[in-house]
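Here's the feature list from Swiss-Prot:
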- Asp213, Ala214, Gly215, Lys216, Ser217, Thr218, Asn349, Lys350, Met351, Asp352, Ser391, Gly392, Leu393: GTP binding site (BINDING)
- 201-425: domain 'tr-type G' (DOMAIN)
- Leu52 to Lys: Impairs interaction with UPF1 and PABPC1; when associated with A-55, K-56 and A-59 (MUTAGEN)
- Asn55 to Ala: Impairs interaction with UPF1 and PABPC1; when associated with K-52, K-56 and A-59 (MUTAGEN)
- Ala56 to Lys: Impairs interaction with UPF1 and PABPC1; when associated with K52, A-55, and A-59 (MUTAGEN)
- Phe59 to Ala: Impairs interaction with UPF1 and PABPC1; when associated with K-52, A-55 and K-56 (MUTAGEN)
Amino acid sequence: MDSGSSSSDSAPDCWDQVDMESPGSAPSGDGVSSAVAEAQREPLSSAFSRKLNVNAKPFVPNVHAAEFVPSFLRGPTQPPTLPAGSGSNDETCTGAGYPQGKRMGRGAPVEPSREEPLVSLEGSNSAVTMELSEPVVENGEVEMALEESWEHSKEVSEAEPGGGSSGDSGPPEESGQEMMEEKEEIRKSKSVIVPSGAPKKEHVNVVFIGHVDAGKSTIGGQIMFLTGMVDKRTLEKYEREAKEKNRETWYLSWALDTNQEERDKGKTVEVGRAYFETERKHFTILDAPGHKSFVPNMIGGASQADLAVLVISARKGEFETGFEKGGQTREHAMLAKTAGVKHLIVLINKMDDPTVNWSIERYEECKEKLVPFLKKVGFSPKKDIHFMPCSGLTGANIKEQSDFCPWYTGLPFIPYLDNLPNFNRSIDGPIRLPIVDKYKDMGTVVLGKLESGSIFKGQQLVMMPNKHNVEVLGILSDDTETDFVAPGENLKIRLKGIEEEEILPGFILCDPSNLCHSGRTFDVQIVIIEHKSIICPGYNAVLHIHTCIEEVEITALISLVDKKSGEKSKTRPRFVKQDQVCIARLRTAGTICLETFKDFPQMGRFTLRDEGKTIAIGKVLKLVPEKD
């Protein structure tokens, strides 16, 4: 303590440390220094009892606290950091990714340079602890606080869909040297880092699709509750809030519909995300919007999914509305197939409704209408589709067998998911990570699902199509920090060497030795699903391929393909119409990343949309080199 800036700039970690410091080293001047000097002369017990005053200006001594929480962290916009919880650890985590402050061990000597950023710890230290008591857990259990301090802005993209990036609110200003240290190192916490050798549960992405109001978000919320990811108290709070808005049957969906607009209207807009685990697998729920205005968002969700759950309302009138021409049941099932989803679980929901009352006749009626359509889309009724009745609101047949439907002999929903065979994913394939979103948080963070290959911390990668060289600074797999990830995992990767503004959704992270293909012109095979008039060369639409959305023009029609025999016509067609299959040449407005369907199916399937409707689905056959 050689600076004369007064000891309000810093505080001893404990009373033992005060005893160790010589009386002469205390700064002279105000009442603060006299209080410290007085404390040094007194026995511990009397000093403690005399000084226990929550209104005291210098500090409130607390013998159980190993460290102090900086007072500037109490602002509402700042995420919580670790308070005195990690107890006996005598390490000072400096520059290890704690953007909001440093932890100090109980017996560690305090250097003056490290003390100064701990601005005025004020007497209301107990108040600080109280304010931070919710997000901070007991000693050693630091996962939640660590997660939030590493990436507070991810809350907007996932937990609060629809918001802008909150990364700009940023951490408080620190010295240049500390900022550099924190950028170069990611947190090293034993409680969060998963060792690369540890056995991992298989990651499975499940997208919930179906017509608006079928009950997708409610089922998602019920799963979160039944698997312990949302506690009873939180649900009771949602129920109270929903009742106040006369929306009491919507409260379960609020676990996934987190923004105010979605709650007020009862409609999912963004793709909500949540996680749950079974004995064998780790699942990510992608709750896709059902309204036709938000189909592009639904396509983004389906492109990341391994498995689709088509939610159908059994309520009289609702099933028919969702399934007829204008409904989203048909379009969603078709888009899920186009996005590469192999398995489809059809949940016939709202079986508890008075118009249905767990009627097997109604269940079979819905099933009979759906099977021919799903077969036409490309799902095999025997291998790819599984039907089950349920009630999202009551939770019947979600986790446990329901007494209301003794006629259903299969497994309930969650046990069925747990017993699915493993998805065979190659860890040796080329690295392909399509970017879904990006934001700033102590650098550039990108979000996406690793389609193939494996990524480790410190690895050098290339961002395509711009060929930016980047370095992996840190990896979060479903909000858990790790050093190594395998295909199928949902990742947040912090990158060095690229700015957030230089990345767009649809860009791909690749291995420098095995880059993905990129271009603007390519030949495709397309099936015209729905279009009233004929389609000729020069027709413009919107292309959805993996996570990329781009304007596209059909520049040429090459041949028609016979649906039954697969034979191609000898002459070039002048136009194509609904239900026809053709080979065509497409040209995008900008350069995009893509692969042929034969080489890499996940990046070779696409959808064409126009005027809010899916007009065609297709696959990439060949990339055409650009003419100089």
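Each Cβ is built from the backbone N, Cα and C atoms, and glycine gets one as well.
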Would you say which of the binding-site residues Met351, Leu393 has the most Cβ atoms within 10 Å of its own Cβ?
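Of the binding-site residues Met351, Leu393, the highest Cβ count within 10 Å belongs to Met351.
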In sequence order, which residues at least six apart in the same chain have a CB under 8 Å from the CB of Gly215 (GTP binding site)?
Val311, Ser313, Asn349, Lys350, Gly392, Leu393
Given a 10 Å Cβ-Cβ cut-off, pick out the one of the binding-site residues Ser217, Ser391 that has the most other Cβ atoms nearby.
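The residue with the densest Cβ neighbourhood is Ser217.
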Have a look around Asp213 (GTP binding site) and count the other CB atoms within 10 A of its CB, chains all included.
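So the Cβ neighbour count for Asp213 (GTP binding site) comes to 19.
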Within 10 Å of the Cβ of Asn349 (GTP binding site), how many other Cβ atoms are there?
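28, counting other Cβ atoms within 10 Å of Asn349 (GTP binding site).
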According to DSSP, does Ser217 (GTP binding site) sit in a helix, a strand, or coil?
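Its secondary structure by DSSP: helix.
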